[in-house]
Amino acid sequence: MTNFFIPPASVIGRGAVKEVGTRLKQIGAKKALIVTDAFLHSTGLSEEVAKNIREAGLDVAIFPKAQPDPADTQVHEGVDVFKQENCDALVSIGGGSSHDTAKAIGLVAANGGRINDYQGVNSVEKPVVPVVAITTTAGTGSETTSLAVITDSARKVKMPVIDEKITPTVAIVDPELMVKKPAGLTIATGMDALSHAIEAYVAKGATPVTDAFAIQAMKLINEYLPKAVANGEDIEAREAMAYAQYMAGVAFNNGGLGLVHSISHQVGGVYKLQHGICNSVNMPHVCAFNLIAKTERFAHIAELLGENVSGLSTAAAAERAIVALERYNKNFGIPSGYAEMGVKEEDIELLAKNAFEDVCTQSNPRVATVQDIAQIIKNAL
């Protein structure tokens with residue numbers, strides 16, 4: 001039996017952000033708390049969204065304190081503001097950091113306690129505060145998922161919180177919000193989306209439904225990510241990547257992830273590194289480890305990513321997937337290893353132990369020991 005989770009409503013395309021006030025009104029909201037980061041707030045985007053909400057006859061407050069790799073401290077501060085402002089809905093603006101922060105605020109505001117109490121799978125008892133997630137980057141897919149990743153500031157460990165109840169009520173994906181994003185951010189978020197599609201396609205929980213989303217996401221990313229990097233104002237490329245990251249998010253939300261994310265959660269949490277780049281660095285090494293478990297699928301991935309596999313055996317074609325990922329990293333100027341990013345060999349044991357315990361490890365296609373994971377991280381240095 002397959003369970004499939006997706007936001008009850010999704011609005012995708014140019015100008016979609018103008019739907020926010022109408023959508024909030026439809027779900028019965030009276031006052032929304034906008035959750036965003038300081039930079040997006042400084043651009044005036046949150047005020048534009050707030051204006052749209054007010055024009056729909058609703059009240060609004062703004063919490064512009066979402067941060068990369070959001071921590072429990074920001075979540076709890078947001079919960080306090082949500083309650084002080086007497087809000088009954090949340091609007092997140094940004095990428096995964098804003099969306100995950102809003103999901104976590106909505107969870108704790110409705111269920112009590114601390115976000116740290118909800119680490120793991122299906123630990124949420126009551127319905128959460130509705131979230132309208134407005135995406136400004138093509139990468140995390142967080143607007144589609146039942147996952148929030150929050151850093152435990154005391155333990156310096158990323159805590160995945162997974163529960164269908166935290167899936168946003170409405171996902172808004174507007175490519176016009178993605179134009180003019182710098183190439184570096186486009187690369188990091190685009191490679192994050194690619195990692196979602198690849199891991200979902202080979203995950204233990206993959207189904208024909210998730211396969212369809214993952215395959216189409218890989219096709220679009222292979223064609224349009226280089227174009228979006230080369231010209232951030234290419235609206236066709238931005239729109240294609242908007243759809244790709246949405247589909248990749250749906251795929252991994254229902255099919256699962258794997259060691260790419262288990263490892264990057266730890267590396268990013270300890271060293272405060274960009275999530276998409278952490279994924280990119282370890283992805284060739286994780287895929288090399290997983291090849292024997294999903295050889296035919298990796299052969300297909302190689303083809304989807306532009307490798308010529310004609311005349312090759314399935315095993316040889318599968319290895320071309322690793323070549324493709326290394327090509328992506330080289331072409332996009334991604335560091336060749338974690339050492340360049342400041343990761344220290346003496347931390348590998350702790351990183352591997354925490355990655356082994358990460359919930360994403362459960363859906364990796366090949367069973368891995370702590371020692372296996374340590375070797376993968378060492379290879380990625």
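Cβ coordinates are placed from backbone N, Cα and C, and glycine is handled just like the others.
Every residue here is the original one, so none of the noted swaps is modelled.
Taking the Cβ of Gly13 (mutagenesis position) as reference, residues of its chain lying under 8 Å away and at least six apart in sequence are, in sequence order, Val173, Asp174, Pro175, Glu239. Among the sequence features in Swiss-Prot, the mutagenesis site Gly13 to Ala is noted as follows: Shows a reduced dehydrogenase activity.
Secondary structure from DSSP puts Gly15 (mutagenesis position) in coil. Swiss-Prot lists Gly15 to Ala among its mutagenesis entries, and the accompanying note reads: Shows almost the same dehydrogenase activity as the wild-type.
A mutagenesis experiment is reported in Swiss-Prot for this position, Asp88 to Asn, and the note states: Shows almost the same dehydrogenase activity as the wild-type. Listed in sequence order, Ala29, Lys30, Lys31, Ala32, Val129 are the same-chain residues at least 6 apart in sequence whose CB falls under 8 Å from the CB of Asp88 (mutagenesis position). In the three-state DSSP reading, Asp88 (mutagenesis position) counts as coil.
In the three-state DSSP assignment, the secondary structure recorded for Gly95 (mutagenesis position) is coil. Over all protein chains present, the Cβ of Gly95 (mutagenesis position) has 29 other Cβ atoms lying within 10 Å. For the published mutagenesis Gly95 to Ala, Swiss-Prot gives the following note: Shows a 10-fold decreased affinity for NAD and NADH and a strongly reduced dehydrogenase activity. Completely insensitive to the stimulating effect of the activator protein Act.
Around Ser97 (mutagenesis position), taking its Cβ as the centre, 23 other Cβ atoms fall within 10 Å, counting all chains. Quoting Swiss-Prot on the mutagenesis of Ser97 to Gly: Shows an increase of the dehydrogenase activity and a decrease of the affinity for NAD and NADH. Completely insensitive to the stimulating effect of the activator protein Act. It does not bind NAD.
Listed in Swiss-Prot as a mutagenesis experiment, Ser97 to Thr is described as follows: Shows an increase of the dehydrogenase activity and affinity for NAD and NADH.
A C-beta separation below 8 Å, combined with a sequence spacing of at least six in one chain, links Asp100 (mutagenesis position) to Pro70, Ser142, Leu147, Ala148, Val149, Ile150. Under mutagenesis, Swiss-Prot gives Asp100 to Asn with this note: Loss of dehydrogenase activity. It still binds NADH.
Among the mutagenesis entries in Swiss-Prot is Lys103 to Arg, noted as: Loss of dehydrogenase activity. It does not bind NADH. In this view, Lys103 (mutagenesis position) is surrounded by 34 other Cβ atoms within 10 Å of its Cβ, with every protein chain counted.
Sequence-distant neighbours of Gly15 (mutagenesis position) (same chain, six or more apart, CB under 8 Å from its CB) are Asp174, Glu176, listed in sequence order.
Separating the Cα atoms of Lys103 (mutagenesis position) and Ser97 (mutagenesis position) is a whole-number distance of 10 Å.
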